[in-house]
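Participant: So Swiss-Prot lists these for the protein:
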type: ACT_SITE; residues: Cys239; note: active site, nucleophile
type: MUTAGEN; residues: Tyr209 to Phe; note: Strong decrease in activity. 400-fold decrease in Vmax
type: MUTAGEN; residues: Cys239 to Ser; note: Almost inactive. 4500-fold decrease in Vmax. Can still form dimers
Amino acid sequence: MSKLDLNALNELPKVDRILALAETNAELEKLDAEGRVAWALDNLPGEYVLSSSFGIQAAVSLHLVNQIRPDIPVILTDTGYLFPETYRFIDELTDKLKLNLKVYRATESAAWQEARYGKLWEQGVEGIEKYNDINKVEPMNRALKELNAQTWFAGLRREQSGSRANLPVLAIQRGVFKVLPIIDWDNRTIYQYLQKHGLKYHPLWDEGYLSVGDTHTTRKWEPGMAEEETRFFGLKRECGLHEG
């Protein structure tokens with residue numbers, strides 16, 4: 001696999017970009033997660049960043065990437081509505097893994113947003129999407145720009161939802177390379193990695209949560225529910241960061 005030209009690929013239509021990356025993705029599928037990270041660091045341009053929501057399995061990708069690339073900027077988009085357990089988990093992992101945490105927030109405070117727009121998350125899909133644009137998408141775009149990112153690592157997995165089932169290891173999103181080292185991992189592999197390295201699930205895992213985001217749009221899992229139904233009232237799975 002040879003080095004890739006981000007500028008040249010960005011000039012192609014989306015379908016042509018996917019085709020141009022197909023051969024590389026076929027080879028990346030053969031590598032393990034550590035090998036994918038190492039390949040990306042050797043062959044894709046910097047600056048490098050890692051994003052995390054500090055959700056249920058967050059410790060895996062944070063540990064995996066940070067041990068290979070210590071001090072990599074870790075981007076968190078903080079909505080102001082995370083669970084108290086999430087904020088404590090962020091502090092715990094940042095200290096334990098010595099993370100170079102970079103927190104980005106909306107330009108409007110949560111209280112100001114509610115005063116202007118009401119509770120957007122109660123206003124159907126359109127309201128949720130506006131909320132996500134303000135609190136997730138814009139802060140992430142700002143983070144990528146300010147950190148001069150050209151290669152973005154994330155911890156998505158195909159098993160998590162139908163919307164992620166066909167994602168490749170390597171893609172281009174928001175004008176930068178996006179690498180998903182653990183995209184093909186199942187829940188058992190996640191558990192084994194956590195056990196091997198003395199890491200923990202998010203604290204709410206033990207209370208029946210399969211996925212954790214904001215307090216107002218996250219539900220405990222109940223028998224018969226798909227994982228994606230525990231977020232955004234089942235109306236959508238993605239918060240906007242990993243779409244487009």
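Just so you know, glycine gets a Cβ as well, placed from its N, Cα and C.
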Participant: I'd like the number of other C-beta atoms within 10 A of the C-beta of Tyr209 (mutagenesis position), please.
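Facilitator: For Tyr209 (mutagenesis position), the count of other Cβ atoms within 10 Å is 21.
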Participant: In terms of DSSP three-state secondary structure, what is the assignment for Tyr209 (mutagenesis position)?
Facilitator: coil
